[in-house]
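**Student:** In case it helps, Swiss-Prot gives these features for our protein:
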type	residues	note
VARIANT	Lys87 to Arg	In strain: cv. Coerula W2
VARIANT	Ala107 to Ser	In strain: cv. Coerula W2
Amino acid sequence: MASFSLSILVFFISALVLVPQGFAEYYLNPAYRPPQTKPPVNKPSHKEPPVHKPPHKEPPVNKPRHKEPPVHKPPHKDPPVNKPPQKESPVHKPPRKEPPTHKHPPAEDNIHF
């Protein structure tokens with residue numbers, strides 16, 4: 001019987017250690033504690049409608065156009081080359097006779113009688 005009472009004693013001590021609140025006021029309602037911080041209030045976010053602004057345009061600035069001064073270049077001349085002038089040799093070409101078109105050949109050239 002000593003082992004039975006010892007096991008019951010160990011059971012109760014372990015129950016007190018393992019259960020955090022133990023056997024304290026199990027059946028009572030917990031005491032009211034006011035909240036430490038205020039609860040958040042859900043307000044709809046107030047967004048202003050977008051305001052249409054025209055694009056910003058800077059006024060035109062009157063600046064004179066930049067003109068480059070004209071550049072005077074001397075005319076390009078090839079350097080003189082010291083070569084004797086070459087004369088073209090005359091080429092003799094016999095005058096070309098064109099054959100008659102849409103005509104009968106002359107009688108002396110005609111071999112058909």
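Every residue, even glycine, has its Cβ placed from backbone N, Cα and C.
Those substitutions? Not in this structure, it's all original residues.
For the listed features, I'd like the structural context: burial, neighbours, distances.
**Tutor:** According to its DSSP assignment, Lys87 (variant position) is coil. Counting only residues at least six positions away in the same chain, no Cβ atom sits under 8 Å from the Cβ of Lys87 (variant position).
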